[in-house]
Structure formats: structure tokens, C-alpha cells
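*Asks:* What follows is a single structure, and I will ask about it in a moment.
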Amino acid sequence: MADLLPEHPEFLWNNPEPKKSYDVVIVGGGGHGLATAYYLAKNHGITNVAVLEKGWLAGGNMARNTTIIRSNYLWDESAGIYEKSLKLWEELPEELEYDFLFSQRGVLNLAHTLGDVRESIRRVEANKFNGVDAEWLTPEQVKEVCPIINTGDNIRYPVMGATYQPRAGIAKHDHVAWAFARKANEMGVDIIQNCEVTGFLKDGEKVTGVKTTRGTILAGKVALAGAGHSSVLAELAGFELPIQSHPLQALVSELFEPVHPTVVMSNHIHVYVSQAHKGELVMGAGIDSYNGYGQRGAFHVIEEQMAAAVELFPIFARAHVLRTWGGIVDTTMDASPIISKTPIQNLYVNCGWGTGGFKGTPGAGYTLAHTIAHDEPHKLNAPFALERFETGHLIDEHGAAAVAH
């Protein structure tokens, strides 16, 4: 009977019982955890791996992000890992043998003040220096790329230009998770859902396994990829992470015919908008200012987001909001991720991505897998070590996202 059914996500991977031990246990079954498992198997031949997810596969931030993919970051370190990630995105549909609707429709980052203009042009030149495709567009050119933007001078924050990355775009987030899960499963990785980590087994300052709601699992190495709950996991392991967790809201509209050809982001007024493949408008804004782990936020953030969006896109004035939701973003003091070894031997961490987690999915998995396999960081994630908060070698990317950190 199963052979007669159409392909469905629940049939793309097995749901085994946990084994007593694994070479590597990855905590967190979202995009980063699944990508790490895939690259451990593909690049390093390590297949005795378990991915533990406390709920359903990719049901956390992977299911709640706004799917934007880009690499136009200012600093060399950020450009390096995000550009590597974008190049991996371009290869993955064929490599994973799964169409996750990767659409390179370009991303516009709007400038509304002279300060924005200067900073944007600086970022374009830095991108070019790092081999990242980037252009500076005048308001007239912005209108050509996205005709529905209001580029008039009669709005609060007139559009004075924009940076443009043509290779950037969006992808279907749940399909991305399914693609990684299926391929990792084919290589021998165990994907274990409804298995929450409640503690760690240690021999002195060395991790030897995890305690879970489905029993104790021994492990040669353990990697934390739990996004917003990373600080909770680190505390269970006996060390602290310099991150804070905030709610981040997003929303979608009802379905429309294709009207929005690209992705538009505005750091100044904190709104970003794209149109999904089915036709709904997908919007995000700034984080809620309070700390918390609730996957919901305050209504005033949505109100301010709507006001900004309607001013930039008058055509949206009569659109109806279909639903809103929230995710949990883990932010560092320099708005850059942590992909690193930890004070606990054989315990590794990937966290602090803030609002950039989805776009960094392949790059995070690629570099974390290397770090686990060799017990040394890849050159791309070496700058994102935990020790940078002691040495002061920070990578300040607060201006890189269209949200308030």
C-alpha cells in the first residue's frame, strides 16, 4: 500500500530508535543540524551520527524564518562564510537531488539617508573586493528592478538608492530541511525526533554523551545546533555563551498573482518583503526588545512593520494579513555567529546567528562538520570562535540585517 502513496515528507527518512552510542551526536534537528550531519557523512565519511530533535524535524526556526539568502556582508570574515554558503546553495539542488525552489531573484537593500548611502556604497565596494556580486543602484534603477516600490519624495523615508545582489534570493525552507534529512539518512545518519536533551554525560571536562527523554546516549563528540536554546544547552553542559535570545516575528498575506519580482530590505525602517512561490507576501521586521523563548511577540511590532511596508509599497494597502508567528533568535554582542570548540573537550557549538541563520545553513553545516571531524576550525569559521569575546577580535555586523538587533 505504501508503494502506491505519493512522496510525503514523513517517508523521506527513517525514524529509528536511538542506539546506545554514536561517534557524533548533533543536538538540534533544524537546517544547521541536518546540514552538519550531511557534510560529516559526505565530506568526512563519518556516518555513525545521530541528529536529535526535541520536537518534529525542522519545527523550530527552520519552519519560521523568511527564507532570504544573500552574502553581501561588510567584513571579510562574514563575506567569506556567507559567500561560501551561497555557492553551496547554488550546487545543492542537484547535489541533494531535491528541488527546494531556490530562486535567485536578487536582493535590494534600500538607503533612505545620506548616512545610509555612504554606508551602502562602502559595503558595495567591500563586497566587490571580496568577490561578492554587488551593485549600487540609483532610485530610478531601483524602480526598474522593482516597479512597485514607491520611490517618490513624498514619504517619510525617501528611497535614495539601494545595494543590489543579483545572485541572492529565496528558497523553500521546509523543502531544504527535507532534502538534507533525506540525503543524510541515505548515508546512514539516524534522525531521531521527539528526543529532547536534558543533560550531558561528562568525564571531568570531557563530554561522553547526552541524557535525553528517550534515554542516555553515549557519544564520542557532541555538537550543539539548537539556535535560540543554545544558551540553555550550554548551561546544562557547564559553561556560558555570550548570547541573548529574543522573539522575532514574521507574517504572510493572502495569496496574490506575482507582483513582487525581488526581495526588498530596509535596515532604516526595519522591514523586509518578498513574495513566496505560492503568491503570499512574506514580511519580517525588528526583534522584540525583551528576552524570551516564546515563539510569539508584541502586536506593536507588527503594526510598525505594516506602516513601513505600506508606505514603501502602496500596492499592498488593501492586502490582508493571513497569519503571524514568531521564532527565537540568538544574538551575540557583535551580531555574528559562533562556530567553535568549547571549554568542554569534544563539545562543539554553532549558535548566535541572529537573523542570518537560514542563509548560512550550508556554510554552517560545512564548517561545523570540518571542526568536528578535525577538532580544529575550518579557515572560514576560525574567526567565529568563542574566544573572540575574550580577545576583542569582534566582527561587528550590526548593520548587515534589516532588523534591529
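Yeah, the Cβs are placed from backbone N, Cα and C, and that goes for glycine too.
Keep in mind the model shows the original residues, not the substituted ones.
Pasting the feature list from Swiss-Prot:
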BINDING   GLY31, HIS32, GLU53, ASN61, MET62, THR66, ILE68, VAL197, GLY354, GLY357, LYS359  FAD binding site
MUTAGEN   LYS172 to Asp  Retains 32% of wild-type activity
MUTAGEN   LYS172 to Ala  Retains 39% of wild-type activity
MUTAGEN   LYS172 to Arg  Retains 58% of wild-type activity
MUTAGEN   HIS270 to Ala  10-fold decrease in catalytic efficiency
MUTAGEN   TYR272 to Phe  130-fold decrease in catalytic efficiency
MUTAGEN   TYR272 to Ala  13000-fold decrease in catalytic efficiency
MUTAGEN   LYS359 to Arg  Retains 0.07% of wild-type activity. Shows higher apparent KM for sarcosine
MUTAGEN   LYS359 to Ala or Asp  Loss of activity
*Asks:* Calculate the distance in Å between the alpha carbons (Cα) of GLY31 (FAD binding site) and LYS172 (mutagenesis position), and round it to a whole number.
*Replies:* 12
*Asks:* Across the listed FAD-binding residues, GLY31, HIS32, GLU53, ASN61, MET62, THR66, ILE68, VAL197, GLY354, GLY357, LYS359, what is the farthest Cα to Cα distance, given in whole Å?
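*Replies:* Between the outermost Cα atoms of GLY31, HIS32, GLU53, ASN61, MET62, THR66, ILE68, VAL197, GLY354, GLY357, LYS359, the distance is 30 Å.
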*Asks:* Could you give the Cα-Cα distance between LYS359 (mutagenesis position) and ILE68 (FAD binding site), in whole Å?
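*Replies:* A Cα-Cα distance of 6 Å.
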*Asks:* To the nearest Å, how far is the Cα of TYR272 (mutagenesis position) from the Cα of ILE68 (FAD binding site)?
*Replies:* 9
*Asks:* Round to a whole number and give the Cα-to-Cα distance in Å for the pair ILE68 (FAD binding site) and LYS172 (mutagenesis position).
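*Replies:* Per the Cα atoms, ILE68 (FAD binding site) and LYS172 (mutagenesis position) stand 10 Å apart.
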*Asks:* Could you tell me which of these binding-site residues, GLY31, GLY354, has the greatest number of Cβ atoms within 10 Å of its own Cβ?
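*Replies:* Result of the Cβ crowding comparison: GLY31.
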*Asks:* Tell me the Cβ neighbour count for GLU53 (FAD binding site), meaning other Cβ atoms within 10 Å of its Cβ, over all protein chains shown.
*Replies:* 25
*Asks:* Below 8 Å Cβ to Cβ and six or more residues apart, same chain only. Which residues does that give for LYS172 (mutagenesis position)?
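*Replies:* The list for LYS172 (mutagenesis position) reads THR67, PHE100, LEU101, HIS277, given in order along the sequence.
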